[in-house]
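S.K.: Following this message is one structure expressed as structure tokens.
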Amino acid sequence: MSRRPCSCALRPPRCSCSASPSAVTAAGRPRPSDSCKEESSTLSVKMKCDFNCNHVHSGLKLVKPDDIGRLVSYTPAYLEGSCKDCIKDYERLSCIGSPIVSPRIVQLETESKRLHNKENQHVQQTLNSTNEIEALETSRLYEDSGYSSFSLQSGLSEHEEGSLLEENFGDSLQSCLLQIQSPDQYPNKNLLPVLHFEKVVCSTLKKNAKRNPKVDREMLKEIIARGNFRLQNIIGRKMGLECVDILSELFRRGLRHVLATILAQLSDMDLINVSKVSTTWKKILEDDKGAFQLYSKAIQRVTENNNKFSPHASTREYVMFRTPLASVQKSAAQTSLKKDAQTKLSNQGDQKGSTYSRHNEFSEVAKTLKKNESLKACIRCNSPAKYDCYLQRATCKREGCGFDYCTKCLCNYHTTKDCSDGKLLKASCKIGPLPGTKKSKKNLRRL
């Protein structure tokens, strides 16, 4: 029997493993010998190797250098039993520094880092655009004054510059005011009013400097008029002054909660004193409801106490000179006080008895005198009598006498009639001329 090579239905690709001849059976078909069995096993291994190699090369991934040493000495389970050439290729790639990782490991790593990679790509794309980078820079608080672009000159005419300035100023001012009105969109919420105003003005000037390098003061006034920058709350204007009205300054700035805290610490009498300082302080007191209620109650209580303890609450206080109605008020007041003074004198005379002298009697009456009154001796009993020089009236204070007379005519006191009908009081001695007059000088010359 002649020997011929084994013929299979599927001829595998050429491999490094050589096929050995096989014997032919009695039926005319070749008997699979040991070499043929080895060939078939090699074929299956080769096919598996080709499949696995292609799958691995389709999913290559570079690993960090720290993991190279660990992966060089490691042979994956799917390469066991494969051909020597594939194992050599695997070892060669691992020595270069780009080891092959299992497809399962590659799939797990890509799934775990997929979200992170997308975020990085999104951030990188946003940072690549110059417009968004400039917007990100302007959102931070830089110390740029806004005048750095004034050196840029443009060849535009004055008419074009004016029209472009108006359009650009309207857009920039509207965007700045939108940032002011919507605090959620404004990045720096904790800016002081001065820094806030500085940022808006500088950004507006920086945008308009390319069109017109000149500073337009009308534009600044319009920014101040449109935007609510709270510049009235700026502190430091009164620094260095000796006297500062703190309450008035707080009232002008609208800090009513601070004023309410201050007024709550004051007592009712202190609130009365606050109202007497100035009209502004009284307005501050009237603006606070709680403090004003306490103040009004204190005023009512003080007035009631004054009316209760004042001996002359029914009339006005006595003064030296009054209007023509003073005589009527005097007569009304004297009738009410006449009985009280007489009872006091009688009680004092009974207590002291014989030791009560004339001097003590006059001194006791003198304690009850008013500002425009004086003491005189009664024309009937020589007892102390009160004398009013404005009314020309004297009243005896002795209980047994009580004579009320006119000092001009020495008659009973008359309020409506004149003293012309009665006899006038004649002086007991003639009064000489006043010193320094012509008559006194003549008398001196005669002497």
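Cβ coordinates come from backbone N, Cα and C, glycine included.
What you see is the original sequence, not a version with the noted changes.
Features from Swiss-Prot:
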type	residues	note
MUTAGEN	Glu143 to Ala	Delays degradation
MUTAGEN	Asp144 to Ala	Does not affect protein stability
MUTAGEN	Ser145 to Ala	Does not affect protein stability; when associated with A-149
MUTAGEN	Ser145 to Glu	Degraded in similar manner to wild-type
MUTAGEN	Gly146 to Val	Does not affect protein stability
MUTAGEN	Ser148 to Ala	Degraded in similar manner to wild-type
MUTAGEN	Ser149 to Ala	Does not affect protein stability; when associated with A-145
MUTAGEN	Ser149 to Glu	Degraded in similar manner to wild-type
MUTAGEN	Ser149 to Asn	Not mitotically degraded. Shows impaired interaction with BTRC and reduced phosphate incorporation; when associated with N-145
DOMAIN	250-296	domain 'F-box'
MUTAGEN	Tyr356 to Ala	Substantially impairs inhibition of CCNB1 ubiquitination by UBE2C; when associated with 346-S--T-355 del
MUTAGEN	Leu375 to Ala	Decreases UBE2C-mediated ubiquitination
BINDING	Cys378, Cys381, Cys396, Cys401	Zn(2+) 1 binding site
MUTAGEN	Arg393 to Ala	Decreases UBE2C-mediated ubiquitination
BINDING	Cys406, Cys409, His414, Cys419	Zn(2+) 2 binding site
S.K.: Might you list, by sequence position, any residue in that chain lying six or more from Arg393 (mutagenesis position) with a Cβ less than 8 Å away from its Cβ?
M.R.: Tyr387, Asp404, Tyr405, Cys406, Thr407, Tyr413
S.K.: Going by C-alpha positions, which of the binding-site residues (Cys381, Cys396, Cys401, Cys409, Cys419) is nearest Leu375 (mutagenesis position)?
M.R.: Cys396
S.K.: How many of the residues that make up the domain 'F-box' (250-296) does DSSP mark as helix, as strand and as coil?
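M.R.: The breakdown for the domain 'F-box' (250-296) reads 37 helix, 0 strand, 10 coil.
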S.K.: Round to a whole number and give the Cα-to-Cα distance in Å for the pair Cys401 (Zn(2+) 1 binding site) and His414 (Zn(2+) 2 binding site).
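M.R.: Between the alpha carbons of Cys401 (Zn(2+) 1 binding site) and His414 (Zn(2+) 2 binding site) there are 18 Å.
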S.K.: For His414 (Zn(2+) 2 binding site), what is the secondary structure by DSSP, using just helix, strand and coil?
M.R.: coil
S.K.: Where Cys396 (Zn(2+) 1 binding site) and His414 (Zn(2+) 2 binding site) are concerned, what is their Cα separation in Å, rounded?
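M.R.: Cα of Cys396 (Zn(2+) 1 binding site) to Cα of His414 (Zn(2+) 2 binding site) measures 16 Å after rounding.
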S.K.: Among the recorded positions Leu375, Cys378, Cys396, Cys401, Cys409, which residue has the largest number of other Cβ atoms within 10 Å of its own Cβ?
M.R.: Cys396
S.K.: Work out the three-state DSSP category of Cys419 (Zn(2+) 2 binding site).
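M.R.: Cys419 (Zn(2+) 2 binding site) sits in coil per DSSP, no helix or strand.
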S.K.: Could you name the residues, excluding Cys378, Cys381, Cys396, Cys401, of the same chain that surround the Zn(2+) 1 site, i.e. Cβ within 8 Å of the Cβ centre of those residues, in sequence order?
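M.R.: Near the Zn(2+) 1 site, the remaining chain residues are Ile379, Arg380, Asn382, Ser383, Ala385, Lys397, Arg398, Gly400, Gly402, Phe403.
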S.K.: Suppose we draw a 10 Å sphere around the Cβ of Cys406 (Zn(2+) 2 binding site). How many other Cβ atoms does it contain, all chains included?
M.R.: 19
S.K.: Around the Cβ of Cys419 (Zn(2+) 2 binding site), how many other Cβ atoms lie within 10 Å? Please give the count over every shown protein chain.
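M.R.: Around Cys419 (Zn(2+) 2 binding site), other Cβ atoms within 10 Å: 16.
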S.K.: Sorted by position, what residues of the same chain at least six away from Cys381 (Zn(2+) 1 binding site) have a C-beta under 8 A from it?
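M.R.: Once residues fewer than 6 apart are set aside, Cys381 (Zn(2+) 1 binding site) is near Cys396, Arg398, Gly400, Cys401, Phe403.
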S.K.: Among Cys409, His414, Cys419, these being the binding-site residues, pick the one whose CA is nearest to that of Cys378 (Zn(2+) 1 binding site).
M.R.: Cys409
